Amino acid sequence: MGTAAAAAAAGEGARGPSPAAVSLGLGVAVVSSLVNGSTFVLQKKGIVRAKRRGTSYLTDIVWWAGTIAMAVGQIGNFLAYTAVPTVLVTPLGALGVPFGSILASYLLKEKLNILGKLGCLLSCAGSVVLIIHSPKSESVTTQAELEEKLTNPVFVGYLCIVLLMLLLLIFWIAPAHGPTNIMVYISICSLLGSFTVPSTKGIGLAAQDILHNNPSSQRALCLCLVLLAVLGCSIIVQFRYINKALECFDSSVFGAIYYVVFTTLVLLASAILFREWSNVGLVDFLGMACGFTTVSVGIVLIQVFKEFNFNLGEMNKSNMKTD
């Protein structure tokens, strides 16, 4: 009896989507990360073209292509978040960093040397490790559970801290230091991820009750509308500051740093709200830490050494001189 009860409890605490849903969600997440990786490059290209002509980037077709790609990528992320845990989807954004760097080397003529290519390989390898070790089960699967989590004092306190930091950054720090310090705009966009990603996940959960016409569908509808409003406001502010950053800084540098900071803050918010780490063992936790570290090292190689004129030909010449 005790064993059966324990097994039942374990099954209830580790509910998750079917393997087919996980595979579909992963596929959508991978495609979305690649699409998102192209958005910053296309938008930057449009901004550069508009500056060259002396017109607004709002009139440039390439900028609009990047904006549409961003919308498509966000829709893909929304679908992925409804199928698999947040902690599995968010780190896969790493795939967009090397893809964006390769695209930028062609469209924006940004440098990508041998170390940058090695960084692309490490980012992809780290993403595979993250997929293998990420939790596949959900800890919050109903609208009632979501409401309980949203009113948790720890999560409410975290959101209040994030909101205060955003107000400080937007109204005091950004006007003075935003154009010269890339971390200001990145911090604003990343902190907003504490609202956008949980809201996206919550909308998916609330929508299930609405579509199935459950007795709590009225409450679910109200919750869904509130989360939609939060999501909409967050995306608008994010969009504004992403374009401000692209006007002032290198697109691939912004994309790389943004990935690391955004992923860290989103995983923190998701850990507090959804408790998706509760079903992760020590081995998988260490595996995810190693995967995220590998991705971060790859991103550093792509960006920090991009100005070095370093290639295989020069390595061979150096070896010949040494011999």
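Even glycines carry a Cβ here, placed using N, Cα and C.
Just the original residues are modelled here, none of the noted substitutions.
Thr39 (mutagenesis position) falls within a helix when secondary structure is assigned with DSSP. In the structure as shown, the Cβ atom of Thr39 (mutagenesis position) sits within 10 Å of 25 other Cβ atoms. For the mutagenesis result Thr39 to Arg, the note given in Swiss-Prot is Failure to correctly traffic to the cell membrane and diminished Mg(2+) transport.
For Gly100 (mutagenesis position), applying a Cβ distance below 8 Å and a minimum sequence separation of six or more within one chain yields Gly37, Ser38, Phe40, Val41, Ser251, Ser252, Gly255. One entry in Swiss-Prot concerns the mutagenesis experiment Gly100 to Arg. Its note says: Failure to correctly traffic to the cell membrane and complete loss of Mg(2+) transport.
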